[in-house]
Amino acid sequence: MNTIFSARIMKRLALTTALCTAFISAAHADDLNIKTMIPGVPQIDAESYILIDYNSGKVLAEQNADVRRDPASLTKMMTSYVIGQAMKAGKFKETDLVTIGNDAWATGNPVFKGSSLMFLKPGMQVPVSQLIRGINLQSGNDACVAMADFAAGSQDAFVGLMNSYVNALGLKNTHFQTVHGLDADGQYSSARDMALIGQALIRDVPNEYSIYKEKEFTFNGIRQLNRNGLLWDNSLNVDGIKTGHTDKAGYNLVASATEGQMRLISAVMGGRTFKGREAESKKLLTWGFRFFETVNPLKVGKEFASEPVWFGDSDRASLGVDKDVYLTIPRGRMKDLKASYVLNSSELHAPLQKNQVVGTINFQLDGKTIEQRPLVVLQEIPEGNFFGKIIDYIKLMFHHWFG
């Protein structure tokens, strides 16, 4: 029997193992059910860090994740994202040739002294595909300048595009002043924002992201290894993303790895040593995979529930979600998950539009709601004909009178 609370109706549905649930932050391990037996977050030797699940977006661990820090060459992740978006839009192709200008020549630019380079020379004609690898694998500052000039006409214009995407992605603690990440006043980011840029790279420009797993690149007879040492770690399936270092920034690393269908992204900023940033990132990723799992309980178009509809050309409405639901939960707790839904009103009246929000799905663990998603109409339901609506009106009156 339905119980009405302030014109909202709650219907409890015990879900089978097909249903799962939400996020529990590892930063609050005390809130976990004791049978989960999740130890605390490992001690991480860095100024700031974060660990998120790629699909659910849930934060599993964090410390000083919103503190603004010098990103160093993590900046190149946004450079790469802008390039990937431009190629996705058809503005240029990997086979296009880029003529290298003087501003991308290390010898003529003292700011490049001692920094990571692809070793370009003025007048060279280099395919976009090679410059991208110079950025993503070799962390070449000269390659960043060459691609910025080619893609936007100037470095300043390209930086403007970078900051436009900062706004579009909703990043709260990031602003870029350079295309390469060398120290500059007013340039900053945070561990959280860098993890979100990594998430955007994987989601929005997968062709661009696929380059990050390549372990080496040779240009003009100079062979350089990918600076992300975790690519060689056989205990993790790491396929990206980017390192960064300046004296001011310390040692930074954003890394992503998969285990089955689960993908995690870690961001470590202000690490102490070159190898230390890898060790700390590995701690986070290993801990996340060992003690959490991400499940996909509801898919777009799959009916979660159905409800009677009044005054429509259909008697019932199929209800579900308008996008796939991913939930990150303590490993082994899926069997304990339940779900319920709440309608925004006690009755559904036609017309109803496809994807119209009519309520909320609550995912529950140990009796607590730990995640929510909008409950939507899966198919449009127009108004019924005149006689059908009259009949529904009479039925509804009896329903109100006699319950």
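Keep in mind that glycine also has a Cβ here, set from the backbone N, Cα and C atoms.
What Swiss-Prot lists as active site, acyl-ester intermediate is Ser73. Ser73 (active site, acyl-ester intermediate) falls within a helical segment according to DSSP. All protein chains considered, the CB of Ser73 (active site, acyl-ester intermediate) has 25 other CB atoms within 10 Å.
Under the heading active site, proton acceptor, Swiss-Prot lists Lys76. There are 27 other CB atoms within 10 A of the CB of Lys76 (active site, proton acceptor), with all protein chains counted.
Annotation of the natural variant Gly134 to Asp in Swiss-Prot: In mutant dacA11191; inactive but still binds penicillin. Blocked in the release of the bound penicilloyl moiety; the mutant also fails to catalyze the D-alanine carboxypeptidase reaction as the hydrolysis of the acyl-enzyme formed with substrate is also blocked and the acyl-enzyme accumulates; the original residue is retained in the structure shown. Of all the Cβ atoms in the protein chains shown, 26 others lie within 10 Å of the Cβ of Gly134 (variant position).
Sequence annotations record features per position, and here Swiss-Prot assigns active site to Ser139. Residues within less than 8 Å, Cβ to Cβ, of Ser139 (active site) and separated from it by at least 6 positions along the same chain comprise Ser73, Lys76, Ser116, Arg227, Lys242, Thr243, Gly244. A coil conformation is recorded for Ser139 (active site) in the three-state DSSP classification, outside any helix or strand.
Among the sequence features in Swiss-Prot, the mutagenesis site Lys213 to Arg is noted as follows: Complete loss of enzyme activity. No effect on penicillin binding. Cβ neighbours of Lys213 (mutagenesis position) (same chain, under 8 Å, six or more residues apart in sequence): Leu231, Val238, Asp239, Gly240.
Lys213 (mutagenesis position) falls within a helix when secondary structure is assigned with DSSP. Listed in Swiss-Prot is the mutagenesis experiment Lys213 to Unk, annotated as follows: Complete loss of activity.
DSSP classifies Lys242 (substrate binding site) as strand under the three-state reduction. Look at Swiss-Prot and you will find Lys242 tagged as substrate binding site.
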Original post:
Taking the Cβ of Lys242 (substrate binding site) as centre, how many other Cβ atoms lie within 10 Å?
Top reply: 32
